[in-house]
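CYS178 to Ser appears in Swiss-Prot as a published mutagenesis result, with the remark: Decreased activity. According to Swiss-Prot, the mutagenesis experiment ARG220 to Lys carries the following note: Reduces activity with cysteine as substrate. What Swiss-Prot notes for the published mutagenesis of CYS341 to Ser is this: Decreased activity. Listed in Swiss-Prot is the mutagenesis experiment CYS356 to Ala, annotated as follows: Decreased activity.
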Amino acid sequence: MALLSQAGGAYTVPSGHVSSRTGTKTVSGCVNVLRMKETYVSSYSRTLSTKSMLKRSKRGHQLIVAASPPTEEAVVATEPLTREDLIAYLASGCKSKEKWRIGTEHEKFGFEVNTLRPMKYDQIAELLNSIAERFEWEKVMEGDKIIGLKQGKQSISLEPGGQFELSGAPLETLHQTCAEVNSHLYQVKAVAEEMGIGFLGMGFQPKWRREDIPTMPKGRYDIMRNYMPKVGSLGLDMMLRTCTVQVNLDFSSEADMIRKFRAGLALQPIATALFANSPFTEGKPNGFLSMRSHIWTDTDKDRTGMLPFVFDDSFGFEQYVDYALDVPMYFAYRNGKYVDCTGMTFRQFLAGKLPCLPGELPTYNDWENHLTTIFPEVRLKRYMEMRGADGGPWRRLCALPAFWVGLLYDEDVLQSVLDLTADWTPAEREMLRNKVPVTGLKTPFRDGLLKHVAEDVLKLAKDGLERRGYKEVGFLNAVTEVVRTGVTPAENLLEMYNGEWGQSVDPVFQELLY
């Protein structure tokens with residue numbers, strides 16, 4: 001869920017057109033977003049400037065930075081933001097093809113090797129401090145608590161239940177992405193093994209109850225924990241007991257964004273099936289192959305799902321902004337504190353009518369933070385996030401970005417995907433989204449099984465990687481067997497559970513240990 005910043009602190013809106021329901025709105029010659037309304041500073045920018053909030057102190061090679069998002073004092077408002085500014089903000093993500101990058105994020109469960117119990121916060125703090133000291137990462141603090149690390153354009157952050165997340169740098173090739181993952185896992189293991197800590201690659205916590213999971217000292221999570229039970233029955237499980245792997249990809253124009261968004265939504269259930277890896281809850285099979293995916297169906301319907309409006313003829317940056325304006329907020333960040341704004345909308349904020357901050361107007365930083373609290377199967381920021389896959393072992397951490405890069409970064413392959421899915425109805429897309437977490441590639445679809453569609457899709461992904469010319473096809477080996485057999489990783493785990501594991505989930509902590 002962490003933000004992956006794909007560029008520096010200044011952003012430009014490319015020349016061209018941003019479509020609008022009311023006609024075509026021209027975004028004139030590279031309007032600088034900084035100049036449009038205010039100084040915009042990315043939450044994860046390396047150029048954070050501060051007053052009191054971003055105290056930086058050198059301790060040897062270490063640099064300590066305050067918690068993200070800590071930038072409201074660095075933002076100088078000149079006049080109020082408008083809806084058009086928010087549209088232009090998304091459009092500022094457009095990049096020419098040679099500047100497209102791959103950003104991979106993954107989460108994992110830390111546990112005590114001797115007891116299999118989840119890591120406590122004090123153990124996580126020790127781990128983070130040791131990684132910072134040994135491998136020269138900057139510490140990220142919230143108050144006096146360490147909550148993450150930064151190094152260049154990479155960051156390590158903590159999910160609400162202590163899940164350990166790497167948000168990778170934007171990289172050019174899958175070889176670089178996989179090397180980044182390997183380097184991260186080496187560093188984490190080097191410290192964790194000395195502490196008797198292991199890390200598990202799964203989509204859902206297989207053994208422990210919700211109340212067994214420690215909570216992290218992050219203000220935004222306190223607000224979310226209080227709000228989640230009001231809007232769904234599984235939101236706290238999403239926060240505390242799930243892990244994902246996702247890839248963040250670029251687009252060249254509004255038209256390119258629309259094509260990738262539609263392809264990503266249509267094929268997201270196939271990614272969910274290929275990477276399904278969460279069949280256990282509290283020590284027993286839970287009836288799902290991807291419990292993590294199912295959990296999102298009863299977390300908060302205001303901010304999740306398959307976004308059928310993306311397939312409307314009128315869809316574009318403007319329509320996504322209108323959607324996001326009406327998704328209830330979680331918080332705003334003011335004076336070093338998270339302000340509870342749950343149930344209120346950014347549309348109210350834009351009008352200066354936010355009950356939690358009466359009379360105040362939003363900054364670009366507020367908008368960026370709000371966009372990170374929306375959780376559809378594909379999410380739009382200034383790049384696109386493919387969000388349908390369970391966490392898994394390291395080979396699958398490299399396979400997930402390979403799958404989507406192959407499908408979305410080659411124009412001919414992308415067109416083939418759009419042709420393949422063009423006549424899928426909203427009801428069919430919703431059916432796949434809801435049934436795949438239970439039946440995986442064996443989900444009936446039209447005249448056959450989803451497995452048969454996945455065979456065609458995997459071939460397209462391989463073709464797309466071949467044509468990139470970087471010898472990246474091998475990264476799909478981890479899912480090739482899944483497609484060939486129609487047997488998901490979760491089904492393999494269930495077979496071991498019912499066989500050699502003697503109906504115990506404990507061996508999974510060794511089987512899927514990083």
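Glycine is treated like the rest: Cβ placed from N, Cα and C.
Don't look for the substitutions in this one, it keeps the originals.
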Euclidean distance between Cα atoms of ARG220 (mutagenesis position) and CYS341 (mutagenesis position), Å: 11
Residues satisfying Cβ distance under 8 Å from ARG220 (mutagenesis position), sequence separation of at least 6: TYR330, PHE331, TYR338
Euclidean distance between Cα atoms of CYS356 (mutagenesis position) and CYS178 (mutagenesis position), Å: 43
Sparsest Cβ surroundings (other CB atoms within 10 Å) among the mutagenesis positions CYS178, CYS341, CYS356: CYS356
Secondary structure at ARG220 (mutagenesis position), reduced by DSSP to three states: helix
DSSP three-state assignment (helix, strand or coil) for CYS341 (mutagenesis position): coil
DSSP-derived structure type at CYS356 (mutagenesis position), helix or strand or else coil: coil
